[in-house]
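K.L.:
Sharing a structure with you now.
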Amino acid sequence: MSVVANPLHPLFAAGVEDIDLREALGSTEVREIERLMDEKSVLVFRGQPLSQDQQIAFARNFGPLEGGFIKVNQRPSRFKYAELADISNVSLDGKVAQRDAREVVGNFANQLWHSDSSFQQPAARYSMLSAVVVPPSGGDTEFCDMRAAYDALPRDLQSELEGLRAEHYALNSRFLLGDTDYSEAQRNAMPPVNWPLVRTHAGSGRKFLFIGAHASHVEGLPVAEGRMLLAELLEHATQREFVYRHRWNVGDLVMWDNRCVLHRGRRYDISARRELRRATTLDDAVV
């Protein structure tokens with residue numbers, strides 16, 4: 001069975017039709033989705049009201065699952081699977097959390113451009129985010145194409161970036177927002193790792209920028225110079241021409257490739273309920 005995909009952006013991202021993710025996928029469908037991911041890097045599946053079991057089963061088609069920030073979070077989950085990340089403003093009692101609650105404050109970092117789990121090696125490959133409850137307005141998610149962004153860099157800057165590496169740290173994005181209320185154990189739960197600023201995508205052979213809010217500095221450069229370089233690259237990569245904005249409906253599942261896509265949530269009224277669940281697969285690359 002072929003998988004039908006319609007473009008959502010001139011450079012990347014596609015909507016997938018005529019497939020029911022609640023049912024077990026055959027090997028042909030899995031391979032076709034992987035092929036589309038190599039080409040489009042973001043796939044949108046509408047009308048997929050998945051249970052936790054169904055979301056986990058779908059995600060496991062694409063490799064082992066990873067927990068990412070769970071090691072730092074060190075708090076109970078509302079979900080039956082530790083591998084499901086709670087992207088919501090809902091507390092353990094099922095009510096919308098208070099504005100200053102950890103569930104809310106911690107998730108503000110999701111509104112910075114980032115790649116899931118770039119703070120570990122191996123990092124994440126695919127993330128699959130399922131919309132359970134969406135607010136009346138706002139709360140969209142944006143994605144930017146880091147392969148196209150690299151291609152559009154001046155050749156001299158491309159050459160300058162070769163061989164440079166950035167340090168990524170799990171709490172860097174939180175610290176940027178003044179969210180520093182973490183114990184020593186939490187701060188040390190995931191030591192920093194470093195990644196090349198430019199990597200090659202295994203599925204397409206294309207080069208891409210690997211940066212984002214987890215990247216704290218560039219190794220071998222003065223801190224200020226390195227941070228300005230990271231800021232310049234991020235400003236370039238997140239121009240409108242490289243960005244797809246997804247407006248959520250209940251039952252949407254969006255799947256993206258963390259290696260060559262950055263994403264961020266957008267602002268919404270945090271007194272309105274917003275519930276999304278994310279499953280993420282582990283990559284096999286250590287560079």
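Here the Cβ of each residue, glycine as well, is placed from N, Cα and C on the backbone.
The noted changes are left out; the structure has the residues it started with.
According to Swiss-Prot, the record shows the following:
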type	residues	note
MUTAGEN	His9 to Ala	No change in activity and substrate affinity
MUTAGEN	His114 to Ala	Loss of activity
BINDING	His114, Asp116, His263	Fe cation binding site
BINDING	Thr141, Trp248, Arg274, Arg278	2-oxoglutarate binding site
MUTAGEN	His168 to Ala	Loss of activity
MUTAGEN	His217 to Ala	2.5-fold decrease in affinity for 2,4-D but no change in activity
MUTAGEN	His236 to Ala	No change in activity and substrate affinity
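Quick one: how deep are these features, and who are their neighbours?
P.N.:
Counting Cβ atoms from all protein chains shown, His9 (mutagenesis position) has 17 others lying within 10 Å of its own Cβ. Reduced to three states, the DSSP call for His9 (mutagenesis position) is coil.
Around the Cβ of His114 (mutagenesis position), 22 further Cβ atoms fall within 10 Å across all displayed protein chains.
Neighbours of Asp116 (Fe cation binding site), defined as other CB atoms within 10 A of its CB across all chains, total 26.
Taking the Cβ of Arg278 (2-oxoglutarate binding site) as centre and 10 Å as the limit, one finds 20 other Cβ atoms among all the protein chains shown.
DSSP assigns His168 (mutagenesis position) to a strand segment in the three-state reduction.
Contacts of His217 (mutagenesis position) defined by a Cβ separation under 8 A and a same-chain sequence distance of 6+ are given as Ala166, Glu167, Val223, Gly226, Arg227, Leu230, in order along the sequence.
According to DSSP, His236 (mutagenesis position) sits within a helical segment.
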K.L.:
Distance between His9 (mutagenesis position) and Arg278 (2-oxoglutarate binding site) at the Cα atoms, whole Å?
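P.N.:
For His9 (mutagenesis position) versus Arg278 (2-oxoglutarate binding site), the Cα atoms are 23 Å apart.
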K.L.:
Applying a 10 Å Cβ distance cut-off over all chains shown, what neighbour count does His168 (mutagenesis position) have?
P.N.:
28
K.L.:
Can you tell me how far the Cα of Arg274 (2-oxoglutarate binding site) sits from the Cα of His263 (Fe cation binding site), in Å?
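P.N.:
Here the two Cα atoms are 17 Å apart.
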K.L.:
Sequence gap of 6 or more, Cβ distance under 8 Å: name the residues on the same chain that satisfy this around His236 (mutagenesis position), in order along the sequence.
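P.N.:
The list for His236 (mutagenesis position) reads Ala149, Ala152, Leu153, given in order along the sequence.
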K.L.:
In sequence order, which same-chain residues at least six apart have a C-beta under 8 angstroms from His263 (Fe cation binding site)?
P.N.:
Trp113, His114, Ser115, Ser127, Thr141, Glu142, Phe143, Cys144, Trp256
K.L.:
Restricting to the same chain and to sequence separations of six or more, state which residues have a Cβ under 8 Å from that of Trp248 (2-oxoglutarate binding site).
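P.N.:
Listed in sequence order: Ala131, Val134, Gly139, Asp140, Thr141, Leu276.
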